[in-house]
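Have a look at the structure below before the remarks.
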Amino acid sequence: MKVKYALLSAGALQLLVVGCGSSHHETHYGYATLSYADYWAGELGQSRDVLLAGNAEADRAGDLDAGMFDAVSRATHGHGAFRQQFQYAVEVLGEKVLSKQETEDSRGRKKWEYETDPSVTKMVRASASFQDLGEDGEIKFEAVEGAVALADRASSFMVDSEEYKITNVKVHGMKFVPVAVPHELKGIAKEKFHFVEDSRVTENTNGLKTMLTEDSFSARKVSSMESPHDLVVDTVGTGYHSRFGSDAEASVMLKRADGSELSHREFIDYVMNFNTVRYDYYGDDASYTNLMASYGTKHSADSWWKTGRVPRISCGINYGFDRFKGSGPGYYRLTLIANGYRDVVADVRFLPKYEGNIDIGLKGKVLTIGGADAETLMDAAVDVFADGQPKLVSDQAVSLGQNVLSADFTPGTEYTVEVRFKEFGSVRAKVVAQ
């Protein structure tokens, strides 16, 4: 490409481009909106058609399987479209509200009960841009043009002065995937993937994908370039028997790269740029040498964050899901991916399920454990709590037989007792205190 400069009357220089033929070799950088299938196809070396393939079997809620990264998800709805609307391509379906009444839930929180007209529905795009964090930790945001913005815990939305109760939420993919687009594919990228050029994206951007054809992208490029706000893992905890259906979960606590504590503002900045998590499975290989399989995940169904002041990303796995085929207990390397940050890598071991019987009783301060053998209970510990309440007992060592705990239990009250083994996943039981 040749360039010439022309002197304008005001004394400024005007850049003239001569010989446009070479522009076809130009690469454009910016952000694209990719479905989960489009994103993970390049990462996993699979065709997007395979990732999108579904079957005619309905799940327990009556929804049809529409592929490994099915947009229909009760977990998606449960974790809140408010948090998803910043980084993800979200659609919300609602029924027209005829009347509503304010009530309280079991925890005393205010909620609305609606009378709706199911024959009048509205599907809208939910999209918001993060603006600031208030002194009280409240996330301040604005609606993106042509979309609705949902408040935290929103149960409805407004369109043209009409209110609609939210009945379903679909998360189709990620809105801001950094991509490199060849000049000849730029038009298709804009039309199919909502590509927008952005000067913040360069050839050195961490996570950069290259558009290869009109419907495929390369694996992401991993950059070693440091950033002053990079994060690392602080601690990783594990849990089992999630109420959201996970077989196992990792709680990844974050801190600054220099080892200092992460502020709430810094954590919110991170999650507002958070995209996804990659799971690499090593089976029983504690050295993380022999990779058995890699899995793509879907935010809200497999990973999530909360608006509280704990800098934590939760990562769950359900061994029976199509996208986790061949997975099971063992060693995993989790890679947390966020725009503008180097990858955060967390190693975790998910323990096998305890298949034996265990009997639990509560009376006064005494917890009685029976059924399991003494060896299984070696180095075991318990947590005890009532629904919606802080833990009464946390991480107290127990053994077979009677154990005197550090709290009194109210007779007739139901408690959750979680027994955590050394070599098995934890066991939970609902127990009414005597």
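The backbone N, Cα and C atoms fix where each Cβ goes, and this holds for glycine too.
If you take the C-beta of SER119 (mutagenesis position) and look for same-chain residues 6 or more apart in sequence within under 8 angstroms, you find none. Quoted from Swiss-Prot for the published mutagenesis SER119 to Cys or Gly: Protein still binds ampicillin and penicillin, in nonlipidated fragment (residues 21-43).
Reduced to three states, the DSSP call for LYS306 (mutagenesis position) is coil. Annotation of the published mutagenesis LYS306 to Gln in Swiss-Prot: Protein still binds ampicillin, in nonlipidated fragment (residues 21-43); the original residue is retained in the structure shown.
With a 10 A radius on its CB, CYS315 (mutagenesis position) counts 22 other CB atoms from all the protein chains. A mutagenesis experiment is reported in Swiss-Prot for this position, CYS315 to Ala, and the note states: Protein still binds ampicillin, in nonlipidated fragment (residues 21-43).
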